[in-house]
Amino acid sequence: MATCLFLLGLFLLLPRPVPAPCYTATRSECKQKHKFVPGVWMAGEGMDVTTLRRSGSFPVNTQRFLRPDRTCTLCKNSLMRDATQRLPVAITHWRPHSSHCQRNVAAAKVHSTEGVAREAAANINNDWRVGLDVNPRPEANMRASVAGSHSKVANFAAEKTYQDQYNFNSDTVECRMYSFRLVQKPPLHLDFKKALRALPRNFNSSTEHAYHRLISSYGTHFITAVDLGGRISVLTALRTCQLTLNGLTADEVGDCLNVEAQVSIGAQASVSSEYKACEEKKKQHKMATSFHQTYRERHVEVLGGPLDSTHDLLFGNQATPEQFSTWTASLPSNPGLVDYSLEPLHTLLEEQNPKREALRQAISHYIMSRARWQNCSRPCRSGQHKSSHDSCQCECQDSKVTNQDCCPRQRGLAHLVVSNFRAEHLWGDYTTATDAYLKVFFGGQEFRTGVVWNNNNPRWTDKMDFENVLLSTGGPLRVQVWDADYGWDDDLLGSCDRSPHSGFHEVTCELNHGRVKFSYHAKCLPHLTGGTCLEYAPQGLLGDPPGNRSGAVW
């Protein structure tokens, strides 16, 4: 008896079972005009895996909700006050999530266009390649990117990379509201059936256009399982070398962007220690505005809610905790596609249908023709070398002048070379011709030529490499002409001072007796320009704008 009472007590302590949200409804219930569960059309919709864009066409019929016996499945939506809603026969395992939204901004650092595409494709939960011939076998020193390679965010990153040297900072907020998936053999949409019937029996060069027309309408894959809710994704492009010249790093700016995003959605107070640290950094670097206003080259995507897809809820002018709350409150009735699983379109055909294999080949061919290739054999610029960690990346030796990203550490730096020295009509001795030599000074360095004996019109073949100097503050470029005697009593015949500027210059200086001529070449370091190399100069990748394998590469 005591044992029974003990077991009864344990049973009463157990949590009450949560009722299943969906049930089989009677015919009379099914006749009532209930709405479908939110976002139900996204499962079964087509998608192009190279662009990650939904096609807007539906190979699967997600509108049918009545079974042959006229019953249906109805669900209680706890996120919409237990509203009763229909579930199509093509959908199963529908569940609302109780966690709603967490006010947290996830941050990530990305260093290449390929990395941006990879991040975009990370929302695919399964292996989309299964059953397709899409595993690139690139030639030596080539790297392929397929999924997401033509997505909007990857195109944004590619265009930036061809303008300048960039790092990318990603800030993301996600909310998950619902999840569901297609049944094992979902009913096909009538229009898709018609499109399949119109396809030629085989895929070859003469039928390629017909198959690609279907792919352009429906995509390469269809969505089989979804997590719906909302996502705000902001990718900020940061000019790597401009940051270095401003005394900042991409990590420092990225961290402060994340702090400002946290404040904008109410996840962090503006009195937090992190926020105060970023405010102090702004003062140190004399920034007049916020980090997100200073660094505003960005790509924004907002999924879910009634707002426009480019409305920036993290860094926009109206980005406030109240605006974020309004957006999250709209997600139960207007969810977006957060995560998903994909299957190739050809798997919807019966295995014995010969067009199944033809469509598989067509999809594989289309995807591979869209692959973007990174040319890792592309030569590095002068002074750079291939990274030991990544053969596709170039880097520099860390030094006082440049960092490992090959960025100059300060403005005004140039490589200075002085050469082509000659003099005319010198007069250094009374009884013989001049025994002339030169001294050349700049930035605390001194070079000296050899003596040209007994010649009033001497030439020197010396090439004086001052290497990397501060052009604007190194002082004048000074060339002195001397007449050699015994060393202690050498005579200074004249001096020539010039303030060097970038470019190639020929100089003629008049002396008391005769003249001296020379030339100098001052080449601004990469990412610097202007007369004294004080201005910033964007410097992108070598070659043409991004394209596919038949054109340019990343």
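Cβ coordinates are placed from backbone N, Cα and C, and glycine is handled just like the others.
Don't look for the substitutions in this one, it keeps the originals.
Taken straight from Swiss-Prot:
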BINDING   G428, D429, D483, D485, D491  Ca(2+) 1 binding site
BINDING   D429, T432, A433, D435, N454, E467  Ca(2+) 2 binding site
DOMAIN    26-374  domain 'MACPF'
DOMAIN    395-513  domain 'C2'
MUTAGEN   D191 to K or V  Loss of cytotoxicity
MUTAGEN   D191 to S  Strongly decreased cytotoxicity
MUTAGEN   R213 to E or L  Strongly decreased cytotoxicity
MUTAGEN   E343 to R  Strongly decreased cytotoxicity
MUTAGEN   D429 to N  Abolished binding of the weakest calcium-binding site, leading to impaired interaction with lipid membranes
MUTAGEN   D435 to N  Abolished binding of the weakest calcium-binding site, leading to impaired interaction with lipid membranes
MUTAGEN   D483 to N  Abolished binding of the weakest calcium-binding site, leading to impaired interaction with lipid membranes
MUTAGEN   D490 to N  Does not affect interaction with lipid membranes
MUTAGEN   D491 to N  Decreased calcium-binding
(request) Using a 10 Å cut-off, grab the number of neighbouring Cβ atoms around the Cβ of D435 (mutagenesis position), all chains included. (result) 20
(message) Looking at the recorded positions listed here (G428, T432, A433, E467, D483), whose Cα lies nearest to that of R213 (mutagenesis position)?
(response) E467
(request) Could you tell me which of these recorded positions, E343, D485, has the greatest number of Cβ atoms within 10 Å of its own Cβ? (result) E343
(message) Is it possible to list how many residues within the domain 'C2' (395-513) are helical, extended or coil according to DSSP?
(response) 0 helix, 59 strand, 60 coil
(request) Would you mind reading off the Cα separation of A433 (Ca(2+) 2 binding site) from D483 (mutagenesis position), to the nearest angstrom? (result) 10
(request) Would you report the average pLDDT that the model assigns to the domain 'C2' (395-513)? (result) 93
(message) I need the CA-to-CA distance for D491 (mutagenesis position) versus D483 (mutagenesis position), whole Å please.
(response) 5
(request) Taking the recorded Ca(2+) 1 site as G428, D429, D483, D485, D491, identify the other residues of that chain whose CB atom sits within 8 Å of the mean position of the site's CB atoms, giving them in sequence order. (result) T434, D435, W482, A484, D490, L493
(request) List which of the recorded positions D191, E343, T432, D435, N454 have their Cα within 10 Å of the Cα of D485 (Ca(2+) 1 binding site), in sequence order. (result) D435
